[in-house]
Amino acid sequence: MPAIMTMLADHAARQLLDFSQKLDINLLDNVVNCLYHGEGAQQRMAQEVLTHLKEHPDAWTRVDTILEFSQNMNTKYYGLQILENVIKTRWKILPRNQCEGIKKYVVGLIIKTSSDPTCVEKEKVYIGKLNMILVQILKQEWPKHWPTFISDIVGASRTSESLCQNNMVILKLLSEEVFDFSSGQITQVKSKHLKDSMCNEFSQIFQLCQFVMENSQNAPLVHATLETLLRFLNWIPLGYIFETKLISTLIYKFLNVPMFRNVSLKCLTEIAGVSVSQYEEQFVTLFTLTMMQLKQMLPLNTNIRLAYSNGKDDEQNFIQNLSLFLCTFLKEHDQLIEKRLNLRETLMEALHYMLLVSEVEETEIFKICLEYWNHLAAELYRESPFSTSASPLLSGSQHFDVPPRRQLYLPMLFKVRLLMVSRMAKPEEVLVVENDQGEVVREFMKDTDSINLYKNMRETLVYLTHLDYVDTERIMTEKLHNQVNGTEWSWKNLNTLCWAIGSISGAMHEEDEKRFLVTVIKDLLGLCEQKRGKDNKAIIASNIMYIVGQYPRFLRAHWKFLKTVVNKLFEFMHETHDGVQDMACDTFIKIAQKCRRHFVQVQVGEVMPFIDEILNNINTIICDLQPQQVHTFYEAVGYMIGAQTDQTVQEHLIEKYMLLPNQVWDSIIQQATKNVDILKDPETVKQLGSILKTNVRACKAVGHPFVIQLGRIYLDMLNVYKCLSENISAAIQANGEMVTKQPLIRSMRTVKRETLKLISGWVSRSNDPQMVAENFVPPLLDAVLIDYQRNVPAAREPEVLSTMAIIVNKLGGHITAEIPQIFDAVFECTLNMINKDFEEYPEHRTNFFLLLQAVNSHCFPAFLAIPPTQFKLVLDSIIWAFKHTMRNVADTGLQILFTLLQNVAQEEAAAQSFYQTYFCDILQHIFSVVTDTSHTAGLTMHASILAYMFNLVEEGKISTSLNPGNPVNNQIFLQEYVANLLKSAFPHLQDAQVKLFVTGLFSLNQDIPAFKEHLRDFLVQIKEFAGEDTSDLFLEEREIALRQADEEKHKRQMSVPGIFNPHEIPEEMCD
């Protein structure tokens, strides 16, 4: 069967690609059908045939036949793809008469298809694609080869309403292509010319839009015109907006017509966002007229929340657009309206609408409103941060030190506070949630959207609290009271209230905070006793834990309360409801970090530090926790121990702290000494992994002083490492590499990994590099390096590489002497694992380059000490890195290269031979990634490296000849070398283009943003064949701009004494 398929495909391909005979349209339709409706091999064959045909340089000559005779819409779309391809890439090399022919054909086809209203509706997608083709032609032809385009399209629009409607779409697409999407699609100079042409000829387009809006009764045409106008508003000269009847037409004629209200409101929003001072009156008019219309369309007493939930799509869109309009206008022009006393009421009405819209149960709309409330609260606070925040309404007498703007917004801010408290989003720390089925469960996936919403709401509520903390407290206390008495009790209400209470930590005066919090925690603890049922208790517990975790200042100041809270957390650690134990451990660690010192001091009324109580009862506290929760608990206690400053006391605490894990560890080591096979027992290996994880977390918290515990287990741990390595190797030899997937082998590898994590974690926190280098590094290298080298690739631990990287980063010069030994063991064998492709061993890949980066940054002399063959491998691997498809690896590769180049420049002895051997090579490889579209993300770094390299040559830092065979001035050589390199890679470029590009590489090498845009322009040019006519590349203009840039650079340099060699200074300046 596959053989027959191949024959058929070959036959189809031969027939379709034979341009000497007529196109068999039925055959083409069949192949296209195969692509869309076939499966497997059949589909792949069709894809191959169509790709071959599309890439054929003469394929475009078949497009008219395809569009005219094909019965299949997909085939027509395929024909348009061919046409688009030729316009974008080969237009400049087509003879003029053929360009004119294609242009006439496309215009004719659009006129024919769009003149018939029924056809327009039926073939919407097809016409849309034809329009896009025309716009691609315009980007090549207009204004030079088609100066009359704007008057042509405006003239044609007056002949037929249906045609006019489609022409509006074409103008809208052209505007988008030139003003919104031009970056990276057309060169900067060409983009500027197209923008200038659009602005210069806009009056004709504007008159057409005005004519339609004033005279047409054709609703779809008017709608299309408004949509097009919307796209123009962000770039047209402002006179067209503010010195014509446009604003009043939009408001009076279209805003209250259901079909046009959404697009009209979007237009008004776009205008509202303009920031200029000379049109103040027009903005006031815009605001007052829009508000008048709004009150007719949507009376102020409307329940917008209800209207939204019952509304149709376009009604819901209208409410969203309304929020955008109000938010945009008020953020930009609120002070303009505030100044006018006669508009105060209108301003309050606008804020009332904002409040009503803020209550709509739709997150996207709420985010828009929140943006405004945040802006307003922040502005009012920043104007006078230290004004009293007591509420004048509550304190009975008028406070004259409340700033006037604040007074104006006061009544509204009461309502906004209530809104924020009632709608507070879920913070990241809360793990116990109610799911869609109404069950209380542990949340596993973090919702970044919800976290961002929480952060913005938190910030807004903090500002609102600063503006009037009495009111904030009143709202929260009342709402809490209603939870306790049951009138507002629900999980959702309790959650949002507690999340809001937690979010204002630090925004009240300390005394007020204390009074408020004591009430809150007492009420919540009471609620916990009062409510029955595990779910209720879990929700209340999660809220108590969240709030206490947010108020470390309060806890630090009130020891009794802190102790009560921590004991309550220990209670929750026995509560097996989903998520409660996790949250108890997470809250405990937060409190431990923020209040660490209080646990190691003897507090008033206590006989010993609380840490001793914890360590005495540690067994009882953690007996119901899961292993990973125990690890979190150990980390928390570690922060407390880390705060003890008396070394002797601290060492005693560490011994007591690690007693439980050490007992199990010692027992396993003793058994292993008698019978090493115990290290093949699954349960034992699992225990070892868990003990080491505990040590890792403890070390992370205690820091350098953990050395006393590390030293105690260090050599045994490395022996276990070696022993497990041998077990793994033996298993692989006996059963092949698949054995690494088995649970026991995976547990053994966990032990190895955790060993490396413990060592690297401690080294990164240590403070005595010499002691580490002398006592800890030698046994480590002995245990891990040879093992890594000997292992089969699948069994090599990527952590070995990251551990070495951490050691190099931390110890710097202290470890330089060991680098050759480390490299011998890990460099080549890892490189052979990752240089076959870009996918396998992703962790080894990342860590390998992190190690290279560490050596490059901290032990660069070691690079110069390794043999030349190995250094070449290092450089090859850096080049391999920046060509990577994995973004993080490519970025690391570029950073290593840049640092390497800068380091080499400091090494006089090695620099010149390095440049002679590698400079041109590196340049060539950098250009290969610059011109590779899959690497555009790295363009800034490419620009920095290239600019640095060209600058080295220009400033004469490279004294050796880059071309020993024919020694000429390096700058002249480099200009020719790069020009030839680019010409051979892109033979379709004209000499003038290449010459100008190379000139820019020298002129702009001290202005990275300009250098980067210069590269981006070049990337646009290599996509298309330029032909003889390069006028629309505006090379002369670009040349003048580059010359100016060069002169500017020269002037800047002249102003720095000594920057130029005395022989480079012009004669008249020598005197």
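Glycine is treated like the rest: Cβ placed from N, Cα and C.
Every position carries its original residue.
Look at Swiss-Prot and you will find 46-112 tagged as domain 'Importin N-terminal'.
Listed in Swiss-Prot is the mutagenesis experiment S191 to A, annotated as follows: Does not abolish Rex-mediated mRNA export. For the recorded site, S191 (mutagenesis position), the DSSP three-state label reads helix. Cβ neighbours within 10 Å of S191 (mutagenesis position), excluding its own Cβ and spanning all shown chains: 20.
In sequence order, L347, L376 are the residues of the chain that are 6 or more apart from D334 (mutagenesis position) and have a CB within less than 8 Å of its CB. What Swiss-Prot says about the mutagenesis result for D334 to G is this: Does not abolish Rex-mediated mRNA export.
Under its mutagenesis annotations, Swiss-Prot gives P411 to T the following note: Strongly abolishes interaction with Rex and RANBP3, abolishes Rex-mediated mRNA export. Does not abolish interaction with RANBP3; when associated with S-414. Abolishes Rex multimerization; when associated with S-414. Under DSSP, P411 (mutagenesis position) is assigned to a helix (H, G or I) in the three-state scheme. Long-range neighbours of P411 (mutagenesis position) (same chain, six or more residues apart, CB within less than 8 Å of its CB): none.
Under the three-state DSSP scheme, Y454 (mutagenesis position) falls in the helix class. Of all the Cβ atoms in the protein chains shown, 20 others lie within 10 Å of the Cβ of Y454 (mutagenesis position). For the published mutagenesis Y454 to A, Swiss-Prot gives the following note: Does not abolish Ran binding activity and nuclear export complex formation.
What Swiss-Prot notes for the published mutagenesis of H481 to Q is this: Strongly abolishes interaction with Rex and RANBP3, abolishes Rex-mediated mRNA export. Neighbour list (H481 (mutagenesis position), Cβ cut-off 8 Å, at least 6 residues apart, same chain): D523.
Where Swiss-Prot documents F554 to A as a mutagenesis experiment, the accompanying text is: Partially abolishes Ran binding activity and does not abolish nuclear export complex formation. Abolishes Ran binding activity and nuclear export complex formation; when associated with A-561. Abolishes Ran binding activity and nuclear export complex formation; when associated with A-553 and A-513. The 10 Å shell around the Cβ of F554 (mutagenesis position) contains 22 further Cβ atoms across the protein chains shown. A helical conformation is recorded for F554 (mutagenesis position) in the three-state DSSP classification.
A helical conformation is recorded for M583 (mutagenesis position) in the three-state DSSP classification. According to Swiss-Prot, the experimentally introduced change M583 to A is described as follows: Enhances Ran binding activity; when associated with A-590.
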The domain 'Importin N-terminal' (46-112), counted residue by residue under DSSP: helix, strand, coil: 58 helix, 0 strand, 9 coil
Secondary structure at H481 (mutagenesis position), reduced by DSSP to three states: helix
Minimum Cα separation from Y454 (mutagenesis position), reported as the residue among mutagenesis positions S191, F554, M583 that achieves it: M583
Three-state secondary structure, which DSSP defines for D334 (mutagenesis position): helix
Tertiary neighbours of M583 (mutagenesis position) (same chain, Cβ under 8 Å, six or more apart): E429, V430, L431, V432, A541, S542, M545, Y546, F572
Length of the line joining the Cα atoms of F554 (mutagenesis position) and S191 (mutagenesis position), in Å: 59
